[in-house]
Amino acid sequence: MLTKVFQSGNSQAVRIPMDFRFDVDTVEIFRKENGDVVLRPVSKKTDDFLALFEGFDETFIQALEARDDLPPQERENL
């Protein structure tokens with residue numbers, strides 16, 4: 001099936017035919033290695049989970065990344 005690509009402000013948009021309409025508010029978009037662009041519905045649970053991370057500022061993210069640089073702790077064998 002073919003559909004139209006058009007401009008919406010500074011973005012490119014695609015008219016999705018009725019047979020392919022989504023029943024969610026959010027979709028994930030990504031490009032596969034072969035160049036295909038894929039739209040995939042995001043479930044409400046996934047959407048809520050991802051929203052948890054929106055409030056983290058740059059300082060918090062840098063602190064998490066710095067933790068990866070810590071050497072492993074040495075502990076007594078059990």
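Heads up, the Cβ atoms here are built off N, Cα and C, so glycines get one too.
So that you can see what the record holds, here are the features copied from Swiss-Prot:
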| type | residues | note |
| --- | --- | --- |
| DOMAIN | 3-44 | domain 'SpoVT-AbrB' |
| MUTAGEN | THR46 to Trp | Now functions as an antitoxin against cognate toxin VapC1 and non-cognate toxin VapC2, forms a complex with both |
| MUTAGEN | PHE49 to Val | No effect on antitoxin function against VapC1 |
| MUTAGEN | ASP57 to Ala | No effect on antitoxin function against VapC1 |
| MUTAGEN | GLU58 to Ala | No effect on antitoxin function against VapC1 |
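Feature map: annotations from Swiss-Prot on the structure.
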residue: THR46; record: mutagenesis position; Cβ within 10 Å: 13
residue: PHE49; record: mutagenesis position; Cβ within 10 Å: 11
residue: ASP57; record: mutagenesis position; Cβ within 10 Å: 7
residue: GLU58; record: mutagenesis position; Cβ within 10 Å: 7
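Note: the CA-CA distance between THR46 (mutagenesis position) and ASP57 (mutagenesis position) rounds to 21 Å. In this structure, ASP57 (mutagenesis position) belongs to neither helix nor strand by DSSP; it is coil. Cα of ASP57 (mutagenesis position) to Cα of PHE49 (mutagenesis position): a span of 17 Å. Cα to Cα, PHE49 (mutagenesis position) and GLU58 (mutagenesis position) are separated by 19 Å. DSSP gives PHE49 (mutagenesis position) a helix state.
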